[in-house]
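Chemist: Take a look at this one; I'll ask things after.
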Amino acid sequence: MFSVFEEITRIVVKEMDAGGDMIAVRSLVDADRFRCFHLVGEKRTFFGCRHYTTGLTLMDILDTDGDKWLDELDSGLQGQKAEFQILDNVDSTGELIVRLPKEITISGSFQGFHHQKIKISENRISQQYLATLENRKLKRELPFSFRSINTRENLYLVTETLETVKEETLKSDRQYKFWSQISQGHLSYKHKGQREVTIPPNRVLSYRVKQLVFPNKETMNIHFRGKTKSFPEEKDGASSCLGKSLGSEDSRNMKEKLEDMESVLKDLTEEKRKDVLNSLAKCLGKEDIRQDLEQRVSEVLISGELHMEDPDKPLLSSLFNAAGVLVEARAKAILDFLDALLELSEEQQFVAEALEKGTLPLLKDQVKSVMEQNWDELASSPPDMDYDPEARILCALYVVVSILLELAEGPTSVSS
């Protein structure tokens, strides 16, 4: 299930840009990070591609050319172009029954109601200003954060945003029940309550981007149509996948991907397993902690070094073998887990409860059964059919539960 915030951002995109290329902000934590003139990277993950903030703006990388650049920056943004109001009123119920071999039945039901009303404004960089970004000179001394960007990834400029006009408090009433009838017992999950989120004014709900191209180390261009490489000098560049999601072919490969992730974690000692498990468990329901850990693991993967003063040292040290050499596959497995966690919202509560009660194995079996039914439907779909977001969430849930279970079960070897 999507969070209240992500539900409204998806509604905004659907109503304001149906079939277009506007991107919904997924987390309130990110609602202040994708503004006009900001530079965002594109990260390729198993669950598709997503944007991440670089912490940079155009001013950080372009040659200012005296004070002229400041005038251009001020005049480039048209400001509040228009205001809109969106009303979303939904009352829904549903039921799920799955029968497995060996007298196991999994049943579920849900009820939901939400009434959302939100006022938004549109901000965009003028087309006239964007045209001036052709063949622009870069600064001689570029920031380290720019130089450390993976040149196999693509870089984009935020050119348009939809933002809240005033503080908005959104509410959603939901009730969930999931239970299993087993020959030797049963397991149930119940949740009832009202979800609420308060969004401050001037927070970005969705945004649009244009790709930036760096033909060499001195100049930059803006790319208006289609997709290309942001760093064409790189031979091994990855193609852009903006707007793509996990497809049926990827879902069939998910088992192999998960087996690789589990395999690379099997070599951890019992102490390192506990360190990793404790660190990942802290991310459940804490998006700010998840983002911070993702950034630190990514930095270690790029530098290959461990900083002794790092607050996440127990987990980060587990990324290195006994000889002090970074095990890249292990770091990537942790990042894949954090990517999967990003797909989940309320499901994280079920995972945390199962982890606490020691019922992860049964939860894994439940999710696997429902997921395989989704795979059967995907197999009969056309190859170019977009992957169902709900099915993607189910796959992410399976990955999260499987990795936590692998870490909780104990080591099979102690080679590192």
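Glycine is treated like the rest: Cβ placed from N, Cα and C.
Owing to the predicted nature of the structure, the values given are computational and were not obtained by experimental measurement.
For reference, Swiss-Prot lists these features for the protein:
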type	residues	note
MUTAGEN	D17 to A	Decreased interaction with S.flexneri IpaH7.8. Does not affect ability to trigger pyroptosis
MUTAGEN	D21 to A	Decreased interaction with S.flexneri IpaH7.8
MUTAGEN	R44 to A or E	Decreased ability to trigger pyroptosis
MUTAGEN	H51 to A	Reduced ability to trigger pyroptosis; when associated with A-26
MUTAGEN	L96 to D	Decreased interaction with S.flexneri IpaH7.8
MUTAGEN	R124 to A	Decreased interaction with S.flexneri IpaH7.8. Abolished ubiquitination by S.flexneri IpaH7.8; when associated with A-208
MUTAGEN	R208 to A	Decreased interaction with S.flexneri IpaH7.8. Abolished ubiquitination by S.flexneri IpaH7.8; when associated with A-124
MUTAGEN	R225 to A	Reduced ability to trigger pyroptosis
MUTAGEN	E233 to A	Reduced ability to trigger pyroptosis
MUTAGEN	V370 to D	Does not relieve autoinhibition
MUTAGEN	V399 to D	Does not relieve autoinhibition. Relieves autoinhibition; when associated with 339-A--A-343
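Give me the structural setting of these features: burial, nearby parts and distances.
Modeler: The Cβ of D17 (mutagenesis position) has S206, R208 as same-chain neighbours under 8 Å, each 6 or more residues away in sequence.
Taken residue by residue with DSSP, R44 (mutagenesis position) is part of a strand.
Sequence-distant contacts of H51 (mutagenesis position), defined by Cβ-Cβ distance under 8 angstroms and a gap of at least six in the same chain, are I23, F34, V40, G41, E42, K43, Y156, V209.
Within 10 Å of the C-beta of R124 (mutagenesis position) there are 22 other C-beta atoms, taking all protein chains into account.
Counting every protein chain shown, the Cβ of R208 (mutagenesis position) has 20 other Cβ atoms within 10 Å.
Of all Cβ atoms in the protein chains displayed, 7 besides its own lie within 10 Å of the Cβ of R225 (mutagenesis position).
For V370 (mutagenesis position), other Cβ atoms within 10 Å of its Cβ number 16.
According to its DSSP assignment, V399 (mutagenesis position) is helical. Residues near V399 (mutagenesis position) in space but far in sequence (CB under 8 A, at least 6 apart, same chain), listed by position: M254, L258, M261, D336, F337, A340.
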